[in-house]
Amino acid sequence: MKSFLQLVVVVAALLSVSTADFCSQWRLSKAGKYVIYNNLWNKNAAASGSQCTGVDKISGSTIAWHTSYTWTGGAATEVKSYSNAALVFSKKQIKNIKSIPTKMKYSYSHSSGTFVADVSYDLFTSSTASGSNEYEIMIWLAAYGGAGPISSTGKAIATVTIGSNSFKLYKGPNGSTTVYQPPGLPLST
């Protein structure tokens, strides 16, 4: 089976240099090799609130961006949005990808209430180059406030070792896409 990969690099970096923020539901900004999305895909899960995202700095293959939000009402663990930085690249078959070099720094601040979030790489695959997303692979680097994986059973389906890191693997639906997700930090390093 041929598999093609679209990579969404999820990076949250807070810096002091800022450009104009964008706040509408599907607004995006193109910056170098990246597209930054505000992505309020499930904003109706909150009774009210808003979110704004902005690009702070772009230098070569490095990007810094930030997101600010206020959500009230709704379940704290219900995802409201997924701001992200997506790397723009030519689609490739997974078997032709030898490595995906990456480096990420992120920080967050939270003043009150419940803070539930994850920091992750999010990859989408299809069996054809022109196909829609069939599978989503989320690689969680951090989970806060009880954020948990998408799972049909609530239990890991396997333990996967990549290099010297072991991850619990979860599987579940995200609409019509099947998600495979090793959440949180590695079990061992």
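The backbone N, Cα and C atoms fix where each Cβ goes, glycine too.
So, quick note: what you're seeing has the original residues, none of the substitutions.
Since the structure is predicted, the reported quantities are computational estimates derived from the model, not experimental observations.
Under mutagenesis, Swiss-Prot gives Trp26 to Ala with this note: In X1; affects the binding to host GIP1. Secondary structure at Trp26 (mutagenesis position), as computed by DSSP, is coil. The Cβ of Trp26 (mutagenesis position) lies under 8 Å from the Cβ of Tyr37, Asn38, Asn39, Leu40, each of these being in the same chain and 6 or more residues away along the sequence.
According to Swiss-Prot, the mutagenesis experiment Glu136 to Ala carries the following note: Does not affect the binding to host GIP1. Its Cβ taken as reference, Glu136 (mutagenesis position) is surrounded by 21 other Cβ atoms within 10 Å in the chains shown.
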